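K.L.:
The structure that follows is given in the form of structure tokens.
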Amino acid sequence: MIKIADFTLFFFIFVFSPSLPLAQSQLPDLDPQDKASLLIFRVSIHDLNRSLSTWYGSSCSNWTGLACQNPTGKVLSLTLSGLNLSSQIHPSLCKLSSLQSLDLSHNNFSGNIPSCFGSLRNLRTLNLSRNRFVGSIPATFVSLKELREVVLSENRDLGGVVPHWFGNFSMNLERVDFSFCSFVGELPESLLYLKSLKYLNLESNNMTGTLRDFQQPLVVLNLASNQFSGTLPCFYASRPSLSILNIAENSLVGGLPSCLGSLKELSHLNLSFNGFNYEISPRLMFSEKLVMLDLSHNGFSGRLPSRISETTEKLGLVLLDLSHNSFSGDIPLRITELKSLQALRLSHNLLTGDIPARIGNLTYLQVIDLSHNALTGSIPLNIVGCFQLLALMISNNNLSGEIQPELDALDSLKILDISNNHISGEIPLTLAGLKSLEIVDISSNNLSGNLNEAITKWSNLKYLSLARNKFSGTLPSWLFKFDKIQMIDYSSNRFSWFIPDDNLNSTRFKDFQTGGGEGFAEPPGKVEIKISAAVVAKDELSFSYNLLSMVGIDLSDNLLHGEIPEALFRQKNIEYLNLSYNFLEGQLPRLEKLPRLKALDLSHNSLSGQVIGNISAPPGLTLLNLSHNCFSGIITEKEGLGKFPGALAGNPELCVETPGSKCDPANIDASQEEIYQNELVEGPISIWIFCLSAFISFDFGVLGIFCSARARSYILQTKA
């Protein structure tokens, strides 16, 4: 099954079941036979929280989760959701002959779904979601003629083929939710013709086959994360009713049919992660009720559809994601008329021209991602009108000009990524006011000047990259002052003097891998943004931006002198350290002091003395480069060198002793360099290649020593 890389969409809409008969103020006594069945059930299960300790006596009012019929006392409804109950289901439940609603969701029940459930002939609602049931749908379900809702979602080992009779056994069936299970095969044809069906959710299974048109007025259709193929049907029968259509992460191909414009009630359309291509027809006019449109990760080409804004003025589009396609041309000015827009993602296309100057008219905008295009011009000053902005990502374009001091008006900003452009000038001091910043990437530009201590006001900073610019001056004493920092990349600049050790004793690069120790449970560089869509109160947009990288420091390719601060090797959570291509002196600290170290590059410096201890001591060490220094003495392969061929090349006074070659202490020469010369990947790029090999599959590429692949996902949930 195709795995979700970037965006995942979950829809939870409940179709209200018919009201059960209400008990009168004087509740009846529980039917003796039903009482006996329930007591047997209670004894058979594990009730760790003693949630069913109220099950005693004769009055229905005392029994947790029960609703009884007046005057018979027969059990009509049993709701035991979220009580942490476990064990297999005892067949005594099947003796509740009048039961109309059974909800055992959010527990730890296991085993097969009891086949005796088929004897509950009055059952209208069955919810067994979020348990550990296995096997397949019992054939006895064919007897449940009154069933209106069946929810079996999130039972990962429940599956098999959906029975061919499933759409025929109950003419009243309105809601079917088999999401996040293991169902396989094609959709049974009977489901396509079940006239009463309004909600069908089969997300995250392994279902196959082509999609055919449904013949009923569906309201919600969610077939995401399966293996459906073929082209997209028109859903003619659902034109007056279909509100949510999610077929993301399948293998659909072809163009986007113009008939989608006839779905006048459509509010959520997600066709991301498929194989759609061609241009989007200019005749296609989306529903004026559209709130969310996600066509990302396809092969669409041509110009961006401009008619979206002509039909979305009443309620307004909240999310527009057309990223990862082949759209070209300018960004249409009409997009700046989508007044309710909160997330705009047009990244990874072929867009040209300027960022629209009127983008600041989108005052509700919280996420802008225009990265990986060919946009030109400067960052429009009008963008400060997006005063609710949380993420501004415009990296990998051809933008120029300077960083506007007025950007300090975006005081809610958490993510600022303008890397890989042609932006020049200095960092405005006014940006120190952006105290919510967590990720700042301004690498690979033409920025210059000295760094000002004012940026230490970014107290929430997790990731800071100034790499590949023209910054100069001494490294500031406050370099390690950020309390929450995980990654610092100042590589390929013109910084000089010493590596400061101020604040190193108080800084503890956080342990984000296990969630234990002194760190936090969240992964490194993760920023979560939750957006409430005011236009539809039930919607919540969760935008997550991950720097899938490790904890580390990169100060390579600068003009640094002096010794490596001892305190730097006391940062026990550091995984990557790159100080190569500088003028550092002194001895190599013991690597045992960095137990989590995975990559270390100290090459092309002037480090000296003997290499003491086992250089492969950190168990996770994968890359080591100590070449082109001034180390001396004798080292054997037993001390860990065999794991890193070429790691000590270019140290003429160092002799590496192998089983076939012994060192003469009186005659150490430079022959070792020739032995390893062809095995060494030289320069700072060596550690980058390591990172690239580990993380090349991630969405946004690699950022320096930290292997910073960027992934993002956002979830638009429709809650009951």
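Glycine residues also receive a Cβ, built from the backbone N, Cα and C atoms like all the rest.
Given the structure is predicted, the values throughout are model-derived calculations rather than measurements.
Among the natural variants in Swiss-Prot, Ser110 to Cys has the note: In strain: cv. Landsberg erecta. The residue drawn here is the original one. The annotation that Swiss-Prot gives for the naturally occurring variant Ala139 to Thr reads: In strain: cv. An-2. Quoted from Swiss-Prot for the published natural variant Val162 to Ile: In strain: cv. An-2, cv. Bla-1, cv. Bs-1, cv. Chi-1, cv. Cvi-0, cv. Lisse-2, cv. Sf-1, cv. Wassilewskija. Here Swiss-Prot describes Phe178 to Leu as a natural variant; the accompanying note says: In strain: cv. Bu-0, cv. Co-1, cv. El-0, cv. Gr-3, cv. Ita-0, cv. Jl-3, cv. Kas-1, cv. Landsberg erecta, cv. Lu-1, cv. Pi-0. As a natural variant entry, Lys264 to Thr appears in Swiss-Prot alongside the note: In strain: cv. Ita-0.
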K.L.:
For the variant positions Ala139, Val162, work out the Cβ neighbour count at 10 Å and name the residue with the minimum.
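P.N.:
The variant positions Ala139, Val162 were compared, and Ala139 has the fewest Cβ atoms within 10 Å.
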K.L.:
Just to verify a number: CA distance, Phe178 (variant position) to Ser110 (variant position), in angstrom, no decimals.
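P.N.:
Rounded to the nearest whole number, the Cα-Cα distance is 17 Å.
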K.L.:
Taking the Cα atoms as reference points, how far is Val162 (variant position) from Ala139 (variant position) in Å?
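P.N.:
Spelling it out, the Cα of Val162 (variant position) and the Cα of Ala139 (variant position) are 11 Å apart.
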K.L.:
Can you give me the Cα-Cα distance between Lys264 (variant position) and Ala139 (variant position) in Å, rounded to a whole number?
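P.N.:
Between the alpha carbons of Lys264 (variant position) and Ala139 (variant position) there are 38 Å.
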K.L.:
Provide, as an integer number of angstrom, the distance between the C-alpha atoms of Ala139 (variant position) and Ser110 (variant position).
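P.N.:
Rounded to a whole number, the Cα-Cα distance is 18 Å.
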K.L.:
Just counting, how many other CB atoms are there within 10 A of the CB of Phe178 (variant position)?
P.N.:
26
K.L.:
Under a three-state reading of DSSP, tell me whether Ala139 (variant position) is helix, strand or coil.
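P.N.:
Assignment for Ala139 (variant position) reads helix.
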K.L.:
Using all protein chains in view, find how many other C-beta atoms are within 10 Å of the C-beta of Lys264 (variant position).
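P.N.:
Result for Lys264 (variant position): 14 other Cβ atoms within 10 Å.
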